[in-house]
Amino acid sequence: MERDCDIVDLDQPSLGTVISIKDGSTPTDISTTSSTTEDKLCSGCGCLIKDRYIYRVMEDSYHESCLRCSCCQLSLSSFKKCFSRHGNIYCEHDHQMLYGKRCRRCMTLLLPTDIVHRVHFMYYHAQCFSCCSCQRPFNLGDEYHVFDGEVFCRNDYQSICNFQTISNPDPLMEEVVRSEIHRKTPKRPRTILNAQQRRQFKTAFERSSKPSRKVREQLANETGLSVRVVQVWFQNQRAKIKKLNKKDSDSGDTFKHGPGSEGRSTEDIRSSDDEEESVINLDADEVETSETSSYTDPIQKLYNMTSSQIYFPYHS
């Protein structure tokens, strides 16, 4: 966490050197010597230099016509200084364009006369130093935070941390948090219960599967969750119990639908399940994924039917 920012003048010798020359780029003075004393090979064309004068750049020798910028092919014989990088020769302008420092926000070149803000390895124009999310400019003394290579104000950084704590407790899921920073549409929150909260919910469910509002509010205060989350959990739990009971009833050998039997039909049970399922899916908070009704084997259903339910056509 950074609590203030550094203002750096690129005219200073320390940063002036960094901006104009870095990573092997070496400014060299171009000197000329007489070629009468010894023969030299041109580093540009590879031919023997027989001219009256030899142009030297560091340890290399050039013809006057061969000493050119590798980018724009400008003749450097009339310049007092050039730049060498990875065996290539550049004029000052092209070297700045290719290897000069750039503003992190607008990506334009930083000039030696610019006043810039430096944050770790990043550089910003004074007018470009602002929050990546809300675009609010920073002033001297303002608190800012660096996350994923971007600068955020305190409020936006707190929002990112809260989102990471609620939706992604696992630090290995940091990539998901990064993608959510630039989302335009909000994502539905998902509540994950810990072991203590699950035990409290199960204990309350054993007492009553449909607790009153007062009990739900008390349970919400004890667990630190909202009343709506508590209500959704009980709805999901009742739906699961109902499904398991229905599955056991369909697979049991003693369960039979006689002419005088009481109870709801299969259509009534499916309709009730669909109704409760719709209530769960319309909630804004998701506690656990609700399960759909199980599939009943038609052969097993036929096996459980009594003879009075099976129609035998009369044959004369």
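Glycine is treated like the rest: Cβ placed from N, Cα and C.
Taken from Swiss-Prot, the feature domain 'LIM zinc-binding 1' applies to 40-101, supported by sequence analysis.
On the 0 to 100 pLDDT scale, the model's mean across the domain 'LIM zinc-binding 2' (102-163) is 83. Feature annotation from Swiss-Prot assigns domain 'LIM zinc-binding 2' to 102-163; the stated evidence is sequence analysis.
Recorded in Swiss-Prot as a mutagenesis result, CYS106 to Tyr carries the remark: In ot146; Impairs left/right asymmetric gene expression programs of two gustatory neurons, ASEL and ASER. In particular, markers of ASER cell fate, such as receptor-type guanylate cyclase gcy-5, are gained in ASEL, but ASEL fate markers are unaffected. A coil conformation is recorded for CYS106 (mutagenesis position) in the three-state DSSP classification, outside any helix or strand. The Cβ neighbour count for CYS106 (mutagenesis position), using a 10 Å radius over every protein chain in view, is 11.
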